[in-house]
Amino acid sequence: MSETNTTDAKTVPAEAEKKKEQSLPFFKLFSFADKFDYLLMFVGSLGAIVHGSSMPVFFLLFGQMVNGFGKNQMDLHQMVHEVSRYSLYFVYLGLVVCFSSYAEIACWMYSGERQVAALRKKYLEAVLKQDVGFFDTDARTGDIVFSVSTDTLLVQDAISEKVGNFIHYLSTFLAGLVVGFVSAWKLALLSVAVIPGIAFAGGLYAYTLTGITSKSRESYANAGVIAEQAIAQVRTVYSYVGESKALNAYSDAIQYTLKLGYKAGMAKGLGLGCTYGIACMSWALVFWYAGVFIRNGQTDGGKAFTAIFSAIVGGMSLGQSFSNLGAFSKGKAAGYKLMEIINQRPTIIQDPLDGKCLDQVHGNIEFKDVTFSYPSRPDVMIFRNFNIFFPSGKTVAVVGGSGSGKSTVVSLIERFYDPNSGQILLDGVEIKTLQLKFLREQIGLVNQEPALFATTILENILYGKPDATMVEVEAAASAANAHSFITLLPKGYDTQVGERGVQLSGGQKQRIAIARAMLKDPKILLLDEATSALDASSESIVQEALDRVMVGRTTVVVAHRLCTIRNVDSIAVIQQGQVVETGTHEELIAKSGAYASLIRFQEMVGTRDFSNPSTRRTRSTRLSHSLSTKSLSLRSGSLRNLSYSYSTGADGRIEMISNAETDRKTRAPENYFYRLLKLNSPEWPYSIMGAVGSILSGFIGPTFAIVMSNMIEVFYYTDYDSMERKTKEYVFIYIGAGLYAVGAYLIQHYFFSIMGENLTTRVRRMMLSAILRNEVGWFDEDEHNSSLIAARLATDAADVKSAIAERISVILQNMTSLLTSFIVAFIVEWRVSLLILGTFPLLVLANFAQQLSLKGFAGDTAKAHAKTSMIAGEGVSNIRTVAAFNAQSKILSLFCHELRVPQKRSLYRSQTSGFLFGLSQLALYGSEALILWYGAHLVSKGVSTFSKVIKVFVVLVITANSVAETVSLAPEIIRGGEAVGSVFSVLDRQTRIDPDDADADPVETIRGDIEFRHVDFAYPSRPDVMVFRDFNLRIRAGHSQALVGASGSGKSSVIAMIERFYDPLAGKVMIDGKDIRRLNLKSLRLKIGLVQQEPALFAATIFDNIAYGKDGATESEVIDAARAANAHGFISGLPEGYKTPVGERGVQLSGGQKQRIAIARAVLKNPTVLLLDEATSALDAESECVLQEALERLMRGRTTVVVAHRLSTIRGVDCIGVIQDGRIVEQGSHSELVSRPEGAYSRLLQLQTHRI
């Protein structure tokens, strides 16, 4: 995995460079708005226009008031009257702004939430409508989860309040022009002339950022897939000590994202710097001509002030509107990916109106001259002129070598794929012409690897028939021999099964899958190795149940184990893409052809006892009751108690608390900011440089304010020579400030981007490292679903960067501006400054109330969206099951249900936020009115001057904007605080099984002597269900030990405990006489090889999957391991050989091929201890025969633990242990145990023998 993923990560830049910039037209982001949304957007836009226009109107009034100040300095009574009148106008204006800003914020926020909820629904609906081939080639689970969790949030950011914000600033710009033209049209015209330069700088910045954003998203999506794979297959990663491989691959993948972040920082610094620089120089030009016009008598100081200030604020607003372009660019790039899927028309249409329904289905299926290759490997032909007929009501078995195309027959009948040529007919009608939903309603499917969803047992069975009654569900479960073990669970049918059914044994999962298919009561039954995971007792009863349910139905049985199909109506043998033999068992045996050869191969591995089938039912029924029912009930601590609650911590974080493990409760650490700074210590030089840049940027605002206030005073000079001299002086200051702004903004944003990107990368690496340090039991919990964790990994680190790195930059800048402004104000006029200081708490309180209104919703929204990511991830990863059971609408319904919480809360949130924002605006205008009135009062008393009051007032306006901007960052800072808490809850968790324990003894070599001594064990997720009680087992070094017993008896638990996935509650698990808890876990696992029942492969090449077994494996070593596992032959036959990608979770390979690669991986590891959990269950007879010999060679001289349902595969082991009721009830060699006819092993053997 590591090599391929590393290579992929390195090729990302080249691919990204070649890719054309992909972005959606902005208006198309609103494609999912309904009439109410349009009304909300209209009202919100109207509010934004009024709100935006208020500032130029304020300056119009202010300019007239300045004239009242300047022209009435000799008539103090008239001056106070004029100022008081305009102060009242400011209060009225504040009320208008209060209501308009409320409408702007409330309507746009709520509309954005509504539209994105519709987008999420439409996106998942479109994903689920795609044909299965799409998921083989174009979509990975990690990509879908990333889109649902991250891309939709980017779109929401782009179409919510930021649109209102953009309209608001654009209105300020346009209204500024209007007011400017009314006041002094020549100055306004001059202002218009310089705007294109400002717009060009901003547009170039936005264009550059769009390209970088698109590439960055693609790059991180690749990294997210690597993380999701590692977490989803954590048992394989742990077993092969692959944590560092996963981390290295992930690190390599995000390295390119890091470099793109640096570029984005430079682009932002240069973009904003140039925008403000050009704006400053433009203001200098306007100021110069304003002085000329005043001296020529073409205007006065008040009108010039109004025109200039309107132009300046208009220009600044244009620049501020550009700050939203970054969010729009990200939204467009994310929207493109979403809309690409939404608009993609699947090859196989699911539309109910597309196709016809048959009045009656008999079930005759015919393949006529079918040629087929998988879309992912079009050059590898599976079928050539393939012909086969499945008669109505008959059972036909399809057999052949692993990879011969048996399961492909099932996929084509289900219409997961369409043939390249030829026809597939149902009752003489080509299935392409039938409605897809109708077709699949007639078919019941049980796969080789059962796919369950992370919900209750009841809900999983109900996928077969959503409207089924409880009686029907229990009948289906009883028929599948599942009812007995389900009813013994504390919560029965309401028990949660965990992600992919991880809380159940393989047999239990398969029985639930069979119950699901039986509930459907289909006309056609497709059984793809449906009983392969069952123990002898369960298989016997389930096989009888299947025999009953098969009566009267067209049944297609795909089988490796030929003993299960001897009584079918017909058997078809597939070789090299064609049917080479058909007939009954007896007919084919008599031919001594391909089928007879397969039988001989299977007999070589020990299945020789073909008793009279007529005795099967009576004997199995009698014998099934002799086994303890309890032993069938629970695997591994099977199912967890799903009970959990939500609570709000003291710091406002929403927490999910498992009742089974309350000690896991986490809160955002109180000192998280200090810890985050410490975590960021390697970037201190960059942080300091960024801080210096922020401080330098912070001086720009006060400098502008001071020069501006001085210019107002200059406009009332009666000495025109002094006016000209001073104007020239201030113009040069503005030009210098423009050049200064470019450097200051570049230093600020570039260095803070380096700090932020490095912090994000480090946090992501540390989080994944911490996640992969947790014990396996942690991953068994619902809240640690792989899709949820992958989404958390993607968003939390980005939120930390946004809230901390990026926002520290703005806060430092604004705080510098605030401090500088107040120092200047107190020096100029301390009385007015004191009043300003007195009004600030009112302004801050209003904004703080807004912050509090937002704080309570972050947790709810994040939690609900995380759950939607989990549902989407499950739906995609189990897409074949979803498609086969027409469960798209059910998945979509669950998805929409989880979206209701944020939708309901968003209404209240938007209203509250809008109201409090409006209140803060009213406080601002009220404060300004009070200050101006008080200033006029001081002037009238002779204790201050017109110049001082205006200077302090202008400083107030600039400072208030800085405070407002700082406080407006509250939502992002709150979200970042939540994310920091989430990050540290992951980093701080103390794993219960530390793989890197410094005090543990390193393991250089082991003999392989294993002992379980008085072990009590229950799974952490279900501590009340004991798997082992006083369990004792000794396995001598170099010997082979088989473990048998009923499904759920705890066989796989032995292997899990040897791997130390879990620790015992009491007693010891010892290797070479040492408690394994005292041994270094990673060095111990290097000595152990594991092959699981369901092989876990990574989305890499075949070569990399095998090489995963040994660091630095050579090509010859990989090929030798593949030969030993009987995999070299089929691998060599592929066009790309060992470089063939296996697809996500090995989807491009058959079950047998996947298992052989997994075995080759274990062979390459060359372990001292070998753990085989049904290692050959997925193989056909020929492959199993060769592979069994390879395994026997591999087992020589090694301690081997074999978990087996098929007793024929373990007759040659040194010792066999029978597990029942949490203990070893019988132990000995095959011959010794067979000599005890009433023993547990003999009963199991009789069951298995007589089912044949």
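Every residue number used here counts from 1 along the chain in the order it is shown.
Backbone N, Cα and C atoms are what each Cβ position is placed from, and that goes for glycine too.
No noted substitution is present; original residues retained.
Residues or ranges marked as domain 'ABC transmembrane type-1 1' by Swiss-Prot on the basis of sequence analysis: 41-330.
According to DSSP, Phe59 (mutagenesis position) sits within a helical segment. Record note (Swiss-Prot), mutagenesis Phe59 to Ala: Impaired brassinosteroid exporter activity, but normal ATPase activity and slightly reduced activity stimulation by brassinolide. The unchanged residue is displayed.
Phe62 (mutagenesis position) is surrounded by 24 other CB atoms, counting those within 10 A of its CB over all protein chains shown. According to Swiss-Prot, the mutagenesis experiment Phe62 to Ala carries the annotation: Strongly reduced ATPase activity and lost activity stimulation by brassinolide.
What Swiss-Prot lists as ATP 1 binding site is Asp136, Tyr374, Ser376, Gly405, Lys406, Ser407, Thr408, Glu529. Thr408 (ATP 1 binding site): 24 other CB atoms within 10 A of its CB, across all protein chains.
Quoted from Swiss-Prot, the note on mutagenesis experiment Trp283 to Ala is: Strongly reduced ATPase activity and lost activity stimulation by brassinolide. Counted within 10 Å of its Cβ, the other Cβ atoms near Trp283 (mutagenesis position) come to 28, all protein chains included.
Quoted from Swiss-Prot, the note attached to the mutagenesis of Ile312 to Ala states: Strongly reduced ATPase activity and reduced activity stimulation by brassinolide. Annotation for Ile312 (mutagenesis position): same-chain Cβ neighbours under 8 Å, separated by at least 6 residues, are Ala279, Trp283, Val286, Met708. Under DSSP, Ile312 (mutagenesis position) is assigned to a helix (H, G or I) in the three-state scheme.
Where Swiss-Prot documents Met316 to Ala as a mutagenesis experiment, the accompanying text is: Strongly reduced ATPase activity and reduced activity stimulation by brassinolide.
A mutagenesis experiment is reported in Swiss-Prot for this position, Glu529 to Gln, and the note states: Lost ATPase activity and reduced brassinosteroid export; when associated with Q-1174.
Summarising the annotation, Swiss-Prot assigns domain 'ABC transmembrane type-1 2' to 687-975.
Annotation of the published mutagenesis Phe704 to Ala in Swiss-Prot: Impaired brassinosteroid exporter activity, reduced brassinosteroid exporter activity, but normal ATPase activity and normal activity stimulation by brassinolide; the original residue is retained in the structure shown. Secondary structure at Phe704 (mutagenesis position), as computed by DSSP, is helix.
The local packing around Arg1022 (ATP 2 binding site), expressed as other Cβ atoms within 10 Å of its Cβ over all shown chains, amounts to 22. Annotation comment: Swiss-Prot describes Asp780, Tyr1019, Ser1021, Arg1022, Lys1051, Ser1052, Ser1053 as ATP 2 binding site.
Phe953 (mutagenesis position) falls within a helical segment according to DSSP. Around Phe953 (mutagenesis position), a 10 Å sphere centred on its CB holds 22 further CB atoms from the protein chains shown. Quoting Swiss-Prot on the mutagenesis of Phe953 to Ala: Strongly reduced ATPase activity and lost activity stimulation by brassinolide.
Quoted from Swiss-Prot, the note on the mutagenesis of Val957 to Ala is: Normal ATPase activity and activity stimulation by brassinolide.
For the published mutagenesis Glu1174 to Gln, Swiss-Prot gives the following note: Lost ATPase activity and reduced brassinosteroid export; when associated with Q-1174. The secondary structure of Glu1174 (mutagenesis position), as reduced to three states from DSSP, is coil rather than helix or strand.
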Greatest CA-CA distance (Å) over the residues Asp136, Tyr374, Ser376, Gly405, Lys406, Ser407, Thr408, Glu529 that the record ties to ATP 1?
24
Closest of the binding-site residues to Phe704 (mutagenesis position), Cα to Cα, picking from Ser376, Gly405, Tyr1019, Ser1052?
Ser376
What is the maximum Cα to Cα distance, in Å and rounded to a whole number, among the residues Asp780, Tyr1019, Ser1021, Arg1022, Lys1051, Ser1052, Ser1053 annotated as binding ATP 2?
18
If you measure from the Cα of Phe59 (mutagenesis position), which of the binding-site residues Ser376, Lys406, Thr408, Asp780, Tyr1019 is the nearest?
Asp780
How many whole Å apart are the CA atoms of Ser376 (ATP 1 binding site) and Glu529 (mutagenesis position)?
24
Alpha-carbon spacing, Tyr374 (ATP 1 binding site) to Glu529 (mutagenesis position), which is rounded to whole Å:
21
Sparsest Cβ surroundings (other CB atoms within 10 Å) among the binding-site residues Ser376, Ser407, Ser1021:
Ser376
Say we define neighbours as other CB atoms within 10 Å of the CB. Which of the recorded positions Phe59, Tyr1019 has the fewest?
Tyr1019
